[in-house]
Amino acid sequence: MSNITIYHNPACGTSRNTLEMIRNSGTEPTIILYLENPPSRDELVKLIADMGISVRALLRKNVEPYEQLGLAEDKFTDDQLIDFMLQHPILINRPIVVTPLGTRLCRPSEVVLDILQDAQKGAFTKEDGEKVVDEAGKRLK
């Protein structure tokens, strides 16, 4: 079993790029397709705490439930926002990566490089053509 876990959405380019950077370090992570297998309340609360971000910072804003539920309004408690994320996992921003070096919301995808123990094994270019890692495995930005 891998010591890296990614909460992944294969339809998301940022999530796909993050997964490939993990693989470029020589590790095959545990992949949780969080839309199909959402985290439990306790797991979600722990992820948020470990990332050191607010509950609201994990909310995706550009999805239908956000508008339908009126989540832009500042009237909801953190517990209520977590309830909404559990009921509508599409509201959980992604990808979230957990490694021995920390837990991060990897937006942009190269944030994952900050928490990988192993160096990149070679060049990495994002799907959009942006070069992130050179041939020697060194981060470019």
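Residue positions begin at 1 at the first shown residue.
From the backbone N, Cα and C atoms, a Cβ is placed for every residue, glycine too.
Here the original residues are kept at every noted site.
In Swiss-Prot, the entry for mutagenesis H8 to P, G or R states: Loss of reductase activity. Mutant is sensitive to arsenate. The structure shown retains the original residue. Under DSSP, H8 (mutagenesis position) is assigned to a strand (E or B) in the three-state scheme.
H8 (mutagenesis position) is surrounded by 23 other CB atoms, counting those within 10 A of its CB over all protein chains shown. Quoted from Swiss-Prot, the note attached to the mutagenesis of H8 to S states: Mutant is sensitive to arsenate.
Swiss-Prot documents C12 to S as a published mutagenesis change and attaches the note Loss of reductase activity. Mutant is sensitive to arsenate.
Positions annotated as active site, nucleophile by Swiss-Prot, on the basis of experimental evidence: C12. Within its own chain, C12 (mutagenesis position) has R94, P95 as residues 6 or more apart in sequence whose C-beta sits under 8 angstroms from its own.
Experimental mutagenesis is annotated in Swiss-Prot for R60 to A, with the remark: 50-fold decrease in catalytic efficiency with arsenate. Mutant is sensitive to arsenate. For the recorded site, R60 (mutagenesis position), the DSSP three-state label reads coil.
Record note (Swiss-Prot) on the mutagenesis of R60 to K: 22-fold decrease in catalytic efficiency with arsenate. Mutant shows low-level resistance to arsenate. Around the Cβ of R60 (mutagenesis position), 16 further Cβ atoms fall within 10 Å across all displayed protein chains.
According to Swiss-Prot, the mutagenesis experiment R94 to K carries this note: Loss of reductase activity. Mutant exhibits slight resistance to arsenate. The Cβ neighbour count for R94 (mutagenesis position), using a 10 Å radius and every protein chain shown, is 23.
In Swiss-Prot, a published mutagenesis experiment is listed as C106 to G or S, annotated Retains reductase activity. Mutant retains arsenate resistance. On its own chain, C106 (mutagenesis position) has T14, T18, P95, I96, V97, V112 as residues at least 6 apart in sequence with a Cβ closer than 8 Å to its own Cβ.
According to Swiss-Prot, the mutagenesis experiment C106 to V carries this note: Mutant retains arsenate resistance.
Among the mutagenesis experiments that Swiss-Prot reports, E127 to A is described with the note: 6-fold decrease in catalytic efficiency with arsenate. Mutant is sensitive at high arsenate concentrations. DSSP gives E127 (mutagenesis position) a coil state; it is part of no helix or strand. Within the same chain, residues at least six positions away from E127 (mutagenesis position) with a Cβ under 8 Å of its Cβ are G13, R16, N17.
According to Swiss-Prot, the mutagenesis experiment E127 to D carries the following note: 13-fold decrease in catalytic efficiency with arsenate. Mutant is sensitive at high arsenate concentrations.
Among the sequence features in Swiss-Prot, the mutagenesis site E127 to K is noted as follows: 17-fold decrease in catalytic efficiency with arsenate. Mutant is sensitive at high arsenate concentrations.
Where Swiss-Prot documents D128 to A as a mutagenesis experiment, the accompanying text is: 4-fold decrease in catalytic efficiency with arsenate. Mutant is relatively resistant to arsenate, but is more sensitive at higher concentrations.
Among the mutagenesis experiments that Swiss-Prot reports, D128 to K is described with the note: 9-fold decrease in catalytic efficiency with arsenate. Mutant is relatively resistant to arsenate, but is more sensitive at higher concentrations. D128 (mutagenesis position) has a Cβ environment of 7 other Cβ atoms inside 10 Å.
Listed in Swiss-Prot as a mutagenesis experiment, E130 to D is described as follows: 5-fold decrease in catalytic efficiency with arsenate. Mutant is relatively resistant to arsenate, but is more sensitive at higher concentrations. Over all protein chains present, the Cβ of E130 (mutagenesis position) has 14 other Cβ atoms lying within 10 Å.
Distance from the CA of H8 (mutagenesis position) to the CA of D128 (mutagenesis position) is 19 Å. Between the C-alpha atoms of R60 (mutagenesis position) and H8 (mutagenesis position), the distance comes to 14 Å.
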